[in-house]
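K.L.:
Okay, here's the structure, questions in a sec.
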Amino acid sequence: MIGRLRGIIIEKQPPLVLIEVGGVGYEVHMPMTCFYELPEAGQEAIVFTHFVVREDAQLLYGFNNKQERTLFKELIKTNGVGPKLALAILSGMSAQQFVNAVEREEVGALVKLPGIGKKTAERLIVEMKDRFKGLHGDLFTPAADLVLTSPASPATDDAEQEAVAALVALGYKPQEASRMVSKIARPDASSETLIREALRAAL
């Protein structure tokens with residue numbers, strides 16, 4: 001239904017971003033690896049989206065390019081993997097990092113992601129490897145994977161709280177999220193920086 005949005009960023013509350021298109025505000029869930037690349041509030045952004053309809057909600061998931069969206073759609077076809085878990089997977093790893101982990105059968109790397117146990121990791125490897133064979137070889141080499149070090153927004157007083165809330169939204173338990181953030185917290189860090197560093201440290 002809604003495959004692409006081009007509009008002005010109104011608010012960024014990781015992992016959610018509010019984009020205004022033609023006077024309508026769309027709330028979009030984005031993996032943190034994509035969220036890092038968004039421009040600041042007030043600037044224009046283009047987001048490729050996947051629309052999910054549930055009994056209790058209609059949700060938009062957003063990505064910086066079609067390759068990331070394709071990988072997300074393949075992930076949610078896997079038994080036991082829903083949109084929330086797929087979002088967490090692509091927040092902990094970039095698209096290319098995930099593809100590499102699957103191709104190398106790195107179960108140990110996958111089980112470090114929230115919500116991924118050994119059985120789910122093994123199932124992902126088996127099912128996703130088969131799917132990759134039917135896709136173009138360069139499908140999952142998006143440019144976004146090369147720009148994870150882009151500048152984050154200025155630090156705010158509640159950056160740590162925002163970072164903890166984002167990690168909880170991605171599937172980490174509150175106590176675990178707090179511990180992850182406290183390990184890498186520093187006064188001058190923005191919430192996006194804290195989230196990025198906490199996820200990297202977890203892997």
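The backbone N, Cα and C atoms fix where each Cβ goes, and this holds for glycine too.
Swiss-Prot feature annotations, pasted as is:
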MUTAGEN   GLU55 to Arg  Binds dsDNA, increases HJ resolution with RuvAB, 1000-fold decrease in UV resistance
MUTAGEN   GLU55 to Asp  Does not bind dsDNA, slightly increases HJ resolution with RuvAB, 20% decreased chi resolution with RuvABC, no effect in vivo
MUTAGEN   ASP56 to Asn  Reduced binding of HJ DNA, binds dsDNA, increases HJ resolution with RuvAB
BINDING   78-85, 114-117, 119-120, ARG123  DNA binding site
MUTAGEN   ILE89 to Asn  Defective RFR, UV light resistant, sensitive to MMC
MUTAGEN   PRO114 to Ser  Defective RFR, UV light resistant, resistant to MMC, may interact poorly with RuvB
MUTAGEN   THR120 to Asn  Suppresses the RuvB 'P220S' mutation, restores wild-type phenotype
MUTAGEN   VAL164 to Ile  Defective RFR, UV light resistant, resistant to MMC, may interact poorly with RuvB
MUTAGEN   LEU167 to Ala  Does not complement deletion, tetramerizes, does not bind RuvB, dominant negative to wild-type (wt)
MUTAGEN   LEU170 to Ala  Does not complement deletion, tetramerizes, does not bind RuvB, dominant negative to wt. Alters conformation of isolated domain III
MUTAGEN   TYR172 to Ala  Does not complement deletion, tetramerizes, does not bind RuvB, dominant negative to wt
MUTAGEN   LEU199 to Ala  Does not complement deletion, tetramerizes, does not bind RuvB, dominant negative to wt
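Tell me about the setting of these features in this model.
P.N.:
Note: GLU55 (mutagenesis position) has no non-local neighbours, i.e. no same-chain residues 6+ apart with C-beta under 8 A of its own C-beta. In the three-state DSSP scheme, GLU55 (mutagenesis position) falls into the coil class.
Cβ-based neighbour count (10 Å, all protein chains) for ASP56 (mutagenesis position) stands at 4.
Within its own chain, ARG123 (DNA binding site) has THR78, ASN79, GLY80 as residues 6 or more apart in sequence whose C-beta sits under 8 angstroms from its own.
Other Cβ atoms within 10 Å of the Cβ of ILE89 (mutagenesis position), summed over all protein chains shown, number 27.
All protein chains considered, the CB of PRO114 (mutagenesis position) has 20 other CB atoms within 10 Å. DSSP assigns PRO114 (mutagenesis position) to coil in the three-state reduction, placing it in neither a helix nor a strand.
In the shown protein chains, 20 other C-beta atoms lie within 10 A of the C-beta of THR120 (mutagenesis position). A helical conformation is recorded for THR120 (mutagenesis position) in the three-state DSSP classification.
Note: VAL164 (mutagenesis position) has non-local neighbours PRO174, ALA177, SER178, VAL181, i.e. same-chain residues 6+ apart with C-beta under 8 A of its own C-beta.
In this structure, LEU167 (mutagenesis position) is part of a helix by DSSP. Within the same chain, the residues at least 6 positions away from LEU167 (mutagenesis position) whose Cβ sits under 8 Å from its Cβ are GLU176, ALA177, MET180, VAL181, ILE195, ALA198, LEU199, listed in sequence order.
Listed in sequence order, the residues of the same chain lying 6 or more apart from LEU170 (mutagenesis position) and placing their CB within less than 8 Å of its CB are PRO15, MET32, LEU87, ALA88, SER91, GLY92, PRO114.
In the three-state DSSP scheme, TYR172 (mutagenesis position) falls into the coil class.
Look at LEU199 (mutagenesis position): DSSP puts it in a helix.
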K.L.:
Which is it, of LYS84, LYS119: the one of these binding-site residues whose Cβ has the most other Cβ atoms within 10 Å?
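P.N.:
By the 10 Å Cβ neighbour count, LYS84 comes out on top.
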K.L.:
Cα-Cα separation of ASP56 (mutagenesis position) and GLY82 (DNA binding site), in Å?
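P.N.:
Per the Cα atoms, ASP56 (mutagenesis position) and GLY82 (DNA binding site) stand 15 Å apart.
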K.L.:
Within a 10 Å radius of its Cβ, which of these recorded positions (ILE116, LEU199) has the fewest neighbouring Cβ atoms?
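P.N.:
Relative to the other recorded positions in ILE116, LEU199, ILE116 has the fewest Cβ atoms within 10 Å.
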K.L.:
How big is the gap, in Å, between the Cα of THR120 (mutagenesis position) and that of ILE89 (mutagenesis position), rounded to a whole number?
P.N.:
12
K.L.:
List the Cα distance (Å, whole number) between TYR172 (mutagenesis position) and ILE116 (DNA binding site).
P.N.:
11
